[in-house]
Amino acid sequence: MKYKNLMARALYDNVPECAEELAFRKGDILTVIEQNTGGLEGWWLCSLHGRQGIVPGNRVKLLIGPMQETASSHEQPASGLMQQTFGQQKLYQVPNPQAAPRDTIYQVPPSYQNQGIYQVPTGHGTQEQEVYQVPPSVQRSIGGTSGPHVGKKVITPVRTGHGYVYEYPSRYQKDVYDIPPSHTTQGVYDIPPSSAKGPVFSVPVGEIKPQGVYDIPPTKGVYAIPPSACRDEAGLREKDYDFPPPMRQAGRPDLRPEGVYDIPPTCTKPAGKDLHVKYNCDIPGAAEPVARRHQSLSPNHPPPQLGQSVGSQNDAYDVPRGVQFLEPPAETSEKANPQERDGVYDVPLHNPPDAKGSRDLVDGINRLSFSSTGSTRSNMSTSSTSSKESSLSASPAQDKRLFLDPDTAIERLQRLQQALEMGVSSLMALVTTDWRCYGYMERHINEIRTAVDKVELFLKEYLHFVKGAVANAACLPELILHNKMKRELQRVEDSHQILSQTSHDLNECSWSLNILAINKPQNKCDDLDRFVMVAKTVPDDAKQLTTTINTNAEALFRPGPGSLHLKNGPESIMNSTEYPHGGSQGQLLHPGDHKAQAHNKALPPGLSKEQAPDCSSSDGSERSWMDDYDYVHLQGKEEFERQQKELLEKENIMKQNKMQLEHHQLSQFQLLEQEITKPVENDISKWKPSQSLPTTNSGVSAQDRQLLCFYYDQCETHFISLLNAIDALFSCVSSAQPPRIFVAHSKFVILSAHKLVFIGDTLTRQVTAQDIRNKVMNSSNQLCEQLKTIVMATKMAALHYPSTTALQEMVHQVTDLSRNAQLFKRSLLEMATF
């Protein structure tokens, strides 16, 4: 399966960590060449400003959906396309099994390598035009006048004298497709190697069929994925992603490799009371208090064997040992020691109020563990009667704070805003001119009700997240941002209050058709009209508030203490919690809620007596939980300073180059403006011929000859200005300048060429010879049509930037304009001298 080139927008800035990774800024538009390239899950091969490299897929967002294409007979291997074009190697296409061939026998052309592997039936012709199928773009680039369009880079012609010609690269085999070489020695992709000197398909000679039937290559051929790729797939993932190793107790062998998912292993099958104990302890987020759940534990519950389940369960869960566990009730205190509570999943114990250091440490761990838990469950858990830290909670503003890194917060906010806009759009799609009539309401009453409920739900989720961001702003030293966000939030809250009230009133009347259907126009608005009018204003207010939060995300959002910032963190956090209707809420953390608020996975069993940490010692807790996160690479100070120095030096070099480029562009702009402002002279009385033109015995009158010579000189001057403008435009395209730059240069090209059109129109009105008038008019009209084409091509190149196809089309049209302008100038000279 392959994908066509897609466009993707960068959601965040990306600083490359290796030579193959691509650097980009937030908002850049990248061309996605391949997803999950080279078997690297989550890494995409992209192109930006003429450079290619791999980028993390969770840092970009596709602008359009993926379009799959199957390997048809019209598709050719990328590495062999230009070789086939220039006759250096002949590759054969496998017919598409979905293409309904004329008969059941595949027709294969003879091999030009004379290997004799494929035997072709003698009765079938092998005409070359039937064998090779060259894409239309390549045919035009070779035989047409538009010039080559090779690879994914924009090719600009080179100016030679008063014209432009395309220069073909010297070696197409290496420079056609700008794709990094494969790191594997075997063919993983469904593309024959371009440098193969032998037969295309590696089929053993012993399997040749003399019947002339196409022999499908075995699984060991080029098209098969080598076993090493499948075998090393897990190894590749572990090298590319920083997955934590499973936690194992010292001295315990790795009895069985448990799965990656957070599901307790099924090696032990409890029955009876054991099963009851398991379900009472394994279900996180149960509504009953913790003390009540402990009462259901059987005091005679035997602990699992040390070598059977505990070791495997410890392998399945990677949770710090520093997290303390709840003690059982007083009646089961004889079983409260850690060694007899192995296998019982429990909720972490509160830290005593006087142990401040240990409490802060466990709070940090809890924030890390709870960062993906739903906020609805968090709000419900605030009434837990077993929490002793509720009296120690901070101010209300701090209770609602969002402890997220900026990238995760921005992505989550964008999803909420998009869901809100989609909900309002679906409601507006149902509102028509006669949508309140009885017939329409009878058909669409359920759809309207669903759309109203979705708008209210999405707005509620959006407000839930935004309030947390406003709470973060309240903790900043400067309150200017907080006051601004509070004003913008107030508008959205007012709208939400109106929508909630009107929705409640609509539910009170049970959405009765007799009440909602209106056959006559009336001046009074009912609840449904009021809901629609207010819902229209919500996306604009939400967009303004979202823009404010995105702009100040670095100041508003910071990870909480103890949280980890991984490169693929945003994707993993966003996918950890799902909400109805596609919404996702931000996690609001309450310092006193971490007891009743359970994990999405069961907690590990208590540690054995030899390995159980001292719950009364905060120092031991600090030491133990740090050991469990030793897989996190902490960058040293020297390495960090060295990288920062390199980045600063690179940034300074880029700034200097940018300043030099901007200075050159500014001077070029000024020169072009001076040339453009020069008008076309119409006063022939002040004109003196620059050179003596040869006279002939043709029927051209002296007055027409003088006019042709006069405007030929004018055309020569403005033609040079046109070439200078084209040079500036091609320079912008070659340096990958944005649309605002090359569009401005294209205007100079159009204005310069328009002066030539003006000269042609003036000559058409002033010359007396009919044949000369017709020739000048035809040439002038051709230039005018070419200008219209350039305007459209420039517009498409700007709209589809950075599409190389659109840019290349603009370059082709401008090149054609230079040729037509040169022909127009030459025709004036010919008509004046012959």
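Cβ coordinates come from backbone N, Cα and C, glycine included.
No noted substitution is present; original residues retained.
Sorting the domain 'SH3' (3-65) by DSSP state (H, G, I as helix; E, B as strand; all else coil) yields 6 helix, 30 strand, 27 coil. Summarising the annotation, Swiss-Prot assigns domain 'SH3' to 3-65 and lists sequence analysis as the type of evidence.
Annotation for C18 (mutagenesis position): no spatial neighbours, criterion Cβ-Cβ under 8 Å with sequence separation of six or more. For the mutagenesis result C18 to A, the note given in Swiss-Prot is Abolishes the oxidation-mediated reduction in interaction with SMAD3.
For the mutagenesis result S735 to A, the note given in Swiss-Prot is No effect on interaction with PLK1. The Cβ neighbour count for S735 (mutagenesis position), using a 10 Å radius over every protein chain in view, is 14. When secondary structure is read from DSSP and collapsed to three states, S735 (mutagenesis position) falls in the coil class.
Long-range Cβ contacts of L751 (mutagenesis position) within its own chain (separation 6+, distance under 8 Å): I676, A725. L751 to D appears in Swiss-Prot as a mutagenesis experiment; the accompanying note says: Abolishes interaction with BCAR3.
Among the mutagenesis entries in Swiss-Prot is H754 to D, noted as: No effect on interaction with BCAR3. Spatially close to H754 (mutagenesis position) yet at least six residues away along the chain are L787, judged by Cβ distances under 8 angstroms. When secondary structure is read from DSSP and collapsed to three states, H754 (mutagenesis position) falls in the helix class.
Annotation of the published mutagenesis F758 to D in Swiss-Prot: No effect on interaction with BCAR3; the original residue is retained in the structure shown. Summarising the environment of F758 (mutagenesis position), the number of other Cβ atoms within 10 Å of its Cβ, over all protein chains shown, is 17.
For the recorded site, S780 (mutagenesis position), the DSSP three-state label reads helix. In Swiss-Prot, the entry for mutagenesis S780 to A states: Reduces interaction with PLK1. Reduces protein phosphorylation by CSNK1D; when associated with A-804. The structure shown retains the original residue.
The annotation that Swiss-Prot gives for the mutagenesis experiment S780 to E reads: Abolishes interaction with PLK1. Cβ neighbours of S780 (mutagenesis position) (same chain, under 8 Å, six or more residues apart in sequence): L756, V757, I759, G760, D761, T764, F824.
A mutagenesis experiment is reported in Swiss-Prot for this position, S780 to D, and the note states: Reduces interaction with PLK1. Abolishes interaction with PLK1; when associated with D-804.
Among the mutagenesis experiments that Swiss-Prot reports, M796 to D is described with the note: No effect on interaction with BCAR3. Around the Cβ of M796 (mutagenesis position), 16 further Cβ atoms fall within 10 Å across all displayed protein chains.
According to Swiss-Prot, the mutagenesis experiment T804 to A carries the annotation: Reduces interaction with PLK1. Reduces protein phosphorylation by CSNK1D; when associated with A-780.
The note that Swiss-Prot attaches to the published mutagenesis T804 to D is: Reduces interaction with PLK1. Abolishes interaction with PLK1; when associated with D-780. Look at T804 (mutagenesis position): DSSP puts it in a helix. Residue density at T804 (mutagenesis position): 21 other Cβ atoms are found within 10 A of its Cβ, drawing on all protein chains shown.
According to Swiss-Prot, the mutagenesis experiment T804 to E carries the annotation: No effect on interaction with PLK1.
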Confidence over the domain 'SH3' (3-65), expressed as mean pLDDT on the 0 to 100 scale, is 85
CA-CA, which of the mutagenesis positions F758, M796, T804 lies nearest S735 (mutagenesis position)? T804
What three-state class does DSSP give M796 (mutagenesis position)? helix
